[in-house]
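Report on the following structure.
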Amino acid sequence: MKILIVEDDTLLLQGLILAAQTEGYACDSVTTARMAEQSLEAGHYSLVVLDLGLPDEDGLHFLARIRQKKYTLPVLILTARDTLTDKIAGLDVGADDYLVKPFALEELHARIRALLRRHNNQGESELIVGNLTLNMGRRQVWMGGEELILTPKEYALLSRLMLKAGSPVHREILYNDIYNWDNEPSTNTLEVHIHNLRDKVGKARIRTVRGFGYMLVANEEN
């Protein structure tokens with residue numbers, strides 16, 4: 001799962017990124033509403049953590065706009081605005097939860113988990129490709145009824161490939177899914193994790209699309 005963090009306070013942003021990674025989530029971070037909207041258009045996210053005091057636009061206006069565009073992913077507002085009126089306004093415009101700064105990281109983690117569970121229960125919580133089943137709420141993967149033990153990076157790669165099963169995924173998209181896990185990623189980071197993932201799901205199942213990226217197929221015979 002991948003989280004989009006929209007926060008213009010650099011110090012807090014770094015802390016939020018670290019907190020997300022510690023919990024096993026990949027994340028992208030932006031500092032303006034415009035950049036956030038561009039990220040939503042270009043990527044696939046499971047949740048947005050949104051500050052309201054953005055430099056280019058009020059976060060409530062941004063939230064209202066993305067809801068009008070039919071983005072249904074859960075949004076957690078993270079803000080210093082602490083009045084009842086502020087909270088009601090945020091929830092009414094489309095937020096799924098509202099957390100006031102300062103906050104405890106444990107509470108933030110719990111609220112994110114609750115939002116993801118709720119969202120997954122409302123829609124498709126499982127991805128199924130051949131005999132592979134990925135439960136997005138539990139972050140578990142089974143192959144032929146047997147649970148696979150994956151690292152967080154392997155899980156991030158497999159979930160992306162399963163979402164686009166049968167279609168090639170560009171290596172840059174896959175690289176971005178795991179980039180945040182490494183402070184100084186090497187040039188072969190992606191290849192190493194693809195190799196390890198192939199050992200677990202079947203070598204011929206993840207195919208190299210020369211000059212582009214990788215593609216997951218339903219079984220090794222396809």
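Quick reminder: no glycine exception, Cβ is built from N, Cα and C everywhere.
Across the range of the domain 'Response regulatory' (2-116), the DSSP-based residue counts are 55 helix, 25 strand, 35 coil. Look at Swiss-Prot and you will find 2-116 tagged as domain 'Response regulatory', backed by sequence analysis.
The Cβ of THR31 (variant position) lies under 8 Å from the Cβ of VAL6, GLU7, ASP8, THR10, LEU13, LEU54, PRO55, each of which sits 6+ residues away along the same chain. THR31 to Ser appears in Swiss-Prot as a known natural variant, with the remark: In strain: ECOR 35, ECOR 36, ECOR 38, ECOR 40, ECOR 41, ECOR 51, ECOR 52, ECOR 53, ECOR 54, ECOR 55, ECOR 56, ECOR 57, ECOR 59, ECOR 60, ECOR 61, ECOR 62, ECOR 63 and ECOR 64, ECOR 65 and ECOR 66.
Within 10 Å of the C-beta atom of ILE128 (variant position) sit 13 other C-beta atoms, taking all shown protein chains into account. Annotation of the natural variant ILE128 to Asn in Swiss-Prot: In strain: ECOR 51, ECOR 52, ECOR 53, ECOR 54, ECOR 55, ECOR 56, ECOR 57, ECOR 59, ECOR 60, ECOR 61, ECOR 62, ECOR 63 and ECOR 64.
VAL129 (variant position) counts 19 other C-beta atoms within 10 Å of its own C-beta, drawing on all protein chains shown. Quoted from Swiss-Prot, the note attached to the natural variant VAL129 to Leu states: In strain: ECOR 19.
For the naturally occurring variant GLY144 to Ser, Swiss-Prot gives the following note: In strain: ECOR 44, ECOR 48, ECOR 50, ECOR 51, ECOR 52, ECOR 53, ECOR 54, ECOR 55, ECOR 56, ECOR 57, ECOR 59, ECOR 60, ECOR 61, ECOR 62, ECOR 63, ECOR 64 and ECOR 72. Every protein chain shown contributes to the tally, and the Cβ of GLY144 (variant position) ends up with 9 other Cβ atoms within 10 Å. Following the DSSP three-state reduction, the secondary structure of GLY144 (variant position) is coil.
Here Swiss-Prot describes ARG207 to Pro as a natural variant; the accompanying note says: In strain: ECOR 27. The DSSP secondary structure for ARG207 (variant position) is strand. Proximity of ARG207 (variant position) to non-local residues of its own chain (separation of 6 or more, Cβ distance below 8 Å) is seen for TYR214, MET215, LEU216, VAL217, given in sequence order.
In the three-state DSSP reading, TYR214 (variant position) counts as strand. Natural variation at this site is recorded by Swiss-Prot as TYR214 to Phe, annotated: In strain: ECOR 27.
Here the CA atom of GLY144 (variant position) lies 11 Å from the CA atom of VAL129 (variant position). GLY144 (variant position) and ILE128 (variant position) are 11 Å apart (CA-CA, integer value). Counting Cβ atoms from all protein chains shown, TYR214 (variant position) has 23 others lying within 10 Å of its own Cβ.
In three-state terms derived from DSSP, ILE128 (variant position) belongs to an extended strand segment.
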